[in-house]
Structure formats: structure tokens, C-alpha cells
Amino acid sequence: MKTAVFGRDSGEPGSPCGAPPSLTFTPPATLVPPTHHHSRSTNRGGVSGTGGGGSGGLQGAPGAGGPRASHSSRRTSRLHNNVSALGVLSLGADVLPEYKLQPTRIHHCTIVHYSPFKAVWDWIILLLVIYTAVFTPYVAAFLLRELQDTAKKSRFTEPLEIVDLIVDIMFIVDIIINFRTTYVNENDEACQVVSDPGKIATHYFKGWFIIDMVAAVPFDLLLVSTNSDETTTLIGLLKTARLLRLVRVARKLDRYSEYGAAVLLLLMATFALIAHWLACIWYAIGSAELSHKEYTWLHQLSKQLAQPYTSTNGTIPTGGPTLKSRYVTSLYFTLSTITSIGFGNVSATTDSEKIFTIIMMILGSLMYASVFGNVSAIIQRLYSGTARYHTEMSRLREFIRFHQIPNPLRQRLEEYFQHAWSYTNGIDMNLVLKGFPDCLQADICLHLNRNLLSGCAAFAGSTPGCLRALSMRFRTTHSPPGDTLVHRGDILTGLYFIARGSVEILNDDNTVMGILGKDDIFGENPLLYDEVGKSSCNVRALTYCDLHKILRDDLLDVLDMYPEFAETFCKNLTITYNLRDDAQSLRKKFDRHKLLRMSSSMNKDRYTTPPDGDHGNAAVRRSAESVSRCDSNPIDRRQSAGSRSSSRCSPPHAALTATRSEATPLLRRSTNHHEEDDALFDDIRAFARGNTVTMSPTVAGNSVSPTTAIHNDGIHSQQLSDRSDDYEERRANMFGRRLESIESQMERMQNKFNSDMETLIKLVKEQSIIRNNGSSNEEPNARYRPNNYISSAIRLPNGGGGGVVDEMRVSRLSSHEPPTPTQETDTIL
């Protein structure tokens, strides 16, 4: 058997999902909150007017143009184009979301807070703050005394002094820039950008001005004339005020807390920075007690390194360990203390050192728990996907073990779970979108199904609203190789669109009927059938497949909401393989023919009943009532039963006079049998109700007389009522004769069938004997071949969509000679 391959490229002409050249995909409109003056929407390509959906650019109202408006439009457009690129780099916490961006009237010499210049400037200030956080405590504890001694000789000769001066200047400039930088008014519902200089100054004074001003004061320049030790210590303490800027930096860096690696890096940097500060304080305590105490930790270090301090006449000791050794030892002691290790080779000896060590232990325990607890949480979050995968897999295996799932089903379950997890990473899209509004869900679904809706010709010409409604009802399914998507006999509840992979269509004996690939469609067209059909084939995945499925009811609901699109959809939809089982329509047609055959036999009995035409008419009417009840619902059947019991008291009041020849076999009727059947059913129902019946002349094969009118006759009805008892008796006799006739006919058919089967078995045995003997003379035995005797044909129409058995004939078998072409055949209903 040849295999039909229906897969084709999406760009091939005639492909069911090949989009025509005129099909364009319309993206969803961008959300814009209402404002007092203008209402514009921003797309990724530029700033466009409201009603537009244009190609970018700012579209203003007529009369509002001019060079000034054009310059403002170009400036706003340039700024907006850089917002997406600088959104991650910007440190401002008040960066507007892109869909809320509004073109504002920028004051002269005012800096927009989301401009590229402001983003770069914030990063420069961040680096200077980090430099200040590291070197300010170090200089105040280790180098301030040496720098003061050098300053007595000459100013600004040391590199650190020059760098500190530059940092002070940059902080002062940052204050000036903050007075000219816009901000977002969070108290306003519209979240407008404020560019008025007065409002900006008021907002800055209420915010970070005091902290920035204290951090920018050059205290070492203000106290340069004093040379006492107390002044030097005061300068060191005041210079640490620059660390207040870290609060502002920490607030801005909070926007990166969603990135696990960034948070891990920030936590480790924070831990190291605090240890650095504690090391500077630890050295400052030992250095302050060095002149009047001889058993500080610095003295112990000098003895261990054999580098003692020297002092004359109570002055500050000189010499001792190098600066590098002092800093490394201080940092070593603080880290061993806050991590609760404490080797003991460096220990506190004085009371001040012991008090600070106690404070450092308490602080270290809290910091250790918080920092490393967060580190554990971050690492666990990094591997949360793997943990969830193993958890779900364990649950699946427990389910298989508890319910004793057989191995084939177990393998299919595990393969599907692994494939679905690798495709979705364990994320349930329905659960994610559940908490969002319908409009946003529609936009997301439209984005996820954009390739299907824009590439399939069936959706060409649909409105954006119709596409949004369709995208909300599509469901994506994933299938591993070998998984059966549809079984034979399943209800066809949906329409399938193949997005990736290939499937095969199989019949009952696993014969491949077709192979479908990307952009193919299978199922049934719900617009062509009133009732849900059943699948006539099995559909099995050949490779890993991704399919878009829409339920029949959901599709019909959308087409009901958009009736103008229904005709276009039905016209453009090309189903690659129709799975509908046409045997359903065949059975319905057979039931209809059986009813018509009953009516045909009833008409025959009506004209051949000899005793009394009135009683024959009554029998016809009673039989017509039973035929009318065959296609009614249970309620109508109960009502008909009630009317039948009441009609026994009053015989029919109508007479039917018509002539007709013997009925022609039903399966030999002409091509116009549908119109004849409908007319016959209408006549039967009308006659059962006692109304006037008009019988139309039939087509070839029947000899019913032309139009015959039936009128009620009061006199004749009175005569019939007088003979009601005789009518009941004749009616019982008529049905008894009918039953005997049917039984005898069935017995003849059974005998004939048995005889034919015996003859067929005999011929098959003779054929096998001849074949075993190896006889080469075939002409004498040709008459005994079963293929020559059996002439059975089931002819189906050549049209698509299955069909109905038009004629079924079984030739009469003979035990002696095959039938001739002119021999009469029996028709079996």
C-alpha cells in the first residue's frame, strides 16, 4: 500500500497553513495611562500618537507644530530609544516602565533622570563611593598620621591626597546635578515626570541633600591649620561621613536583588567590606594605646616579628612592624573572630581591645548568620529547578508504583514528563497568567501563538479582537515519539495544528494512511457537522511533536462572537486529514431508509387489504402514528401513546383513496430519493394527524397516482364509529399476517445463506486440492474458482468525506454453475 505524505513546507503554495502575501500580523496595542494634556503610546520603535499604530515618530495635534515642537519631539524620541538599552544600567529607582513613558516639556538646562548621561554619571559616582568606602577608613586608621606629617612640609604631593581632592570635587558636582535632574512624582496617579527647577530643589532638600552635603565636605582642608593629635583624630572621624552615601547606593542596588549571582556577589562584598572596617577600628584601638601601654596586641606582634617599637621621652613610638604586616594581621584577627574560629595567635590584651572583641563577636555572629544564610538561600534558588524536577519525578514514580501501572504505560508517562519538562522547564503557563488581568493575558497568548495565527491561511482576514479571542483558547500540547494522540472511536473534540514534528495516521490493521508534518491540520471542521463525530483512525507521533489544539466548542463560541469571520474561516480552512468516521452518517442513513421501507410496506398493505377500506385507512393511520413516533423524543413518545389509547374509542375520520403499484426495492431508487423521502415523511405525519394530505407524483420506479385530496366526511365518520369493534379485530388479524410473513421471509434468507456458505466452503476446498496437486490445466477448473462465483460490490461515491453505501448486492451462488450476467439478484436490506 502506498503511503501518502501530506507534510510540506510552510512557504509552499497551496499549503494549508501557508500565509498569503497580504496577511499581516497586528501586534496588540500598547497600554497608555490617561494624562491631562496628551495621550500617546510608546512602541519599541519610537513614540507614536494614540490612534495610530503608525511607523514611529511623534504625531501632534494640528497647529501645535513648529520648530520648538519638532525639536522637543526629536529629543523625546532619542531619549526613548535609549531607555530600553539603559534600563538595566541605570541606578535610579524611579525609572519609568516603558509603557508609562510620557513625552514631557523639559526645562532648559534640565537633565532627564533616564537619560544616558545621567546613567553614566551615576555609575561614576558609584565607583567613587566604593573607593571612599574602602580607602577612607584605611587612611583614617593607618595613614592619617603619616599624611599629616607630610602635609607640614608640602601640600598635595601624595597621590591619595590628590585622589581625595578629586573625589570631593566630584561629590560637589553631583549635588549640583541633582538640583537639575527630573524625578517622578509618585504621589500623582499619572506618575508624571517633574522638570520644574523649584519643585526639583524642594524634592532634593527633603531627600538626600543632607547626606550628600556631609559626604562632600573636605574636612581635611578646613582643619589644615591645626596640627594636634586630637585634630587629626577628628579629621579621620569626619572623613568617615562619606560612608553615608552607601545608604543611597544600597537603595539603588536593590533593583538587582532578583539576580541570584548579583546578590551573591553583593553579599560577599558586604561581608569583606565590614571585615575591612572592623580591621581598621581594631588597629586604631591598638595604635591609640600604644604610647601609654606596653602590652597591646601591637607590642605582641612586634615581639613575634622581632621588630620592636622605640620611643624617647614619652613620644609616640616609632618603628615596629611594617604597614603591610599591621593591616594583614588586623584583617586576619577580625575575620577569625566574626567567623567564630579564633586561632588565638592574635588576641586582645587591654580592656578596650576586649570590649571591642566582645562587640565584634556579637556582630559577627549576626552577620555570619545573615550573610551565609542568604548565600545558602541563593544557592538553593539556583538549583530550585533541579530540585522541583526530582520532586515531581519521585511523585510520578510513586504514583506508578502505587497503582501498578504496566511497563508500556509507565514508559510513556516518564517520556512525556521528561519531554514536557525540558520544553517548559516546569513552568505552568496557566498558573503564571492566572493572576494577571484578561487584557494582559490576551496579549501574552497572542505573542505565544503569533506564528500560528500569522502563518496559517485559515486566520487570514480576521480582526485583532478575533485573534486575541482565538489565542486565549489555544492550548499547546507536547508528545514524545510513539505516543497516540487520537484513538479510533474517540470523540473529535478539537482541531489540531502541528507546529513541530510529524505524526502518522493508522487504520485498524496499523496500515499507514498518511504522514503529517509541520503546518498540517487534522481533525474535523466543526462548521460542516452539527454533531460531534468520532475518529476513524489512530494518530500517533513519529517524533517529538508540538501541537496547538483548540476545542470544538471554543472555536464555535469565537465564530459566534465574530460571525463575519466564520465564512472566511470556513473557506480558507484546509484540513490535511479529516478524521471523522463516515460510518456514523451511514448508520443514520440506514435507519432513515428502514423507516421509509416500513412506510412503503404500509402503503402496499393499504391498497391490498380487501375487507373494508375504512379499516385499512385506520391501520394506515395507526402505522403512520408509529412511524411519526420513531423520530420524536421520549416526551413526544409518551404523548403519542396517550393519543393512541384515546383513539381506540373513536376511529379515524378521514378516507384515503389512491392507487399504487407494488413498491420498488428501496436501494434501487433514483438519485432524487432524498426529496421523495422528505415528502413521504411529511405525508405520513399529516395523515396521522387527520389533516388533508397532498401526495406528489413520485419519480421513476414508483407508480403513485397524482395529487389526491383527502377530506373529512361527517356521515362516513358516523358509519365508522358504529363498526369500531369489527375494526379492532381486523387490525389484529392484519398485524398477525404481517408477522408471519416476516418470519417466513427470515427463514428463507437463513436457509439460502447456509446453502451459499456450504457451496463456498466446498469450492475453496476443491481449489486448495487442485493447487496442491500442481495441476497446470486451469481452464477446466476456472468455473470452480470462488472469485468467479462471488460477485459482491460495495460501491462508494467518488466524492470526498466518506460516503454512504449506494448499493449492496450479493449474487446468488449455485453449487453447479456460476450465475450469468442476466440472472436476477436478490436485494438484502
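Here the Cβ of each residue, glycine as well, is placed from N, Cα and C on the backbone.
For the mutagenesis of HIS203 to Asn, Swiss-Prot gives this note: In sy557; causes spontaneous contractions of the spicule muscles, inducing spicule protraction in the absence of mating cues; when associated with R-282. The structure shown keeps the original residue. Recorded in Swiss-Prot as a mutagenesis result, TRP282 to Arg carries the remark: In sy557; causes spontaneous contractions of the spicule muscles, inducing spicule protraction in the absence of mating cues; when associated with N-203. According to Swiss-Prot, the mutagenesis experiment GLY344 to Glu carries the following note: In sy670; causes spontaneous contractions of the spicule muscles, inducing spicule protraction in the absence of mating cues. Swiss-Prot documents ALA369 to Thr as a published mutagenesis change and attaches the note In n500 and e1597; gain-of-function mutation which causes locomotive and egg-laying defects as well as pharyngeal-pumping defect. What Swiss-Prot records for 458-559 is nucleoside 3',5'-cyclic phosphate binding site. Among the mutagenesis entries in Swiss-Prot is PRO464 to Ser, noted as: In sy674; causes mild contractions of the spicule muscles, inducing spicule protraction in the absence of mating cues.
Taking the features listed in Swiss-Prot, we show where each one sits on the structure.
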residue : record                                         : contacts (Cβ under 8 Å, 6+ apart)
GLY344  : mutagenesis position                           : none
ALA369  : mutagenesis position                           : none
SER471  : nucleoside 3',5'-cyclic phosphate binding site : ALA442, CYS445, LEU446, LEU448, ASN449, LEU453
THR484  : nucleoside 3',5'-cyclic phosphate binding site : ASN538, VAL539, ARG540, ALA541
ASN510  : nucleoside 3',5'-cyclic phosphate binding site : none
GLY523  : nucleoside 3',5'-cyclic phosphate binding site : LEU492, GLY494, LEU495, TYR496, ILE575, ASN578, LEU579
LYS549  : nucleoside 3',5'-cyclic phosphate binding site : PHE474, ARG475, THR476, THR477, GLY494, LEU495, TYR496, PHE497
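Distance from the CA of PRO464 (mutagenesis position) to the CA of ALA458 (nucleoside 3',5'-cyclic phosphate binding site) is 14 Å. For the pair SER536 (nucleoside 3',5'-cyclic phosphate binding site) and PRO464 (mutagenesis position), the C-alpha distance works out to 36 angstrom. Listed in sequence order, the residues of the same chain lying 6 or more apart from HIS203 (mutagenesis position) and placing their CB within less than 8 Å of its CB are TYR183, VAL194. Under the three-state DSSP scheme, GLY523 (nucleoside 3',5'-cyclic phosphate binding site) falls in the strand class. Residues within less than 8 Å, Cβ to Cβ, of TRP282 (mutagenesis position) and separated from it by at least 6 positions along the same chain comprise SER330, PHE333, THR334, GLU353, PHE356, MET360. Just so you know, the Cβ of PHE497 (nucleoside 3',5'-cyclic phosphate binding site) picks up 24 other Cβ atoms within 10 Å once every protein chain is counted. In the shown protein chains, 23 other C-beta atoms lie within 10 A of the C-beta of ALA458 (nucleoside 3',5'-cyclic phosphate binding site). Figure note: comparing Cβ neighbours within 10 Å for the recorded positions PRO464, SER536, the maximum is reached by SER536.
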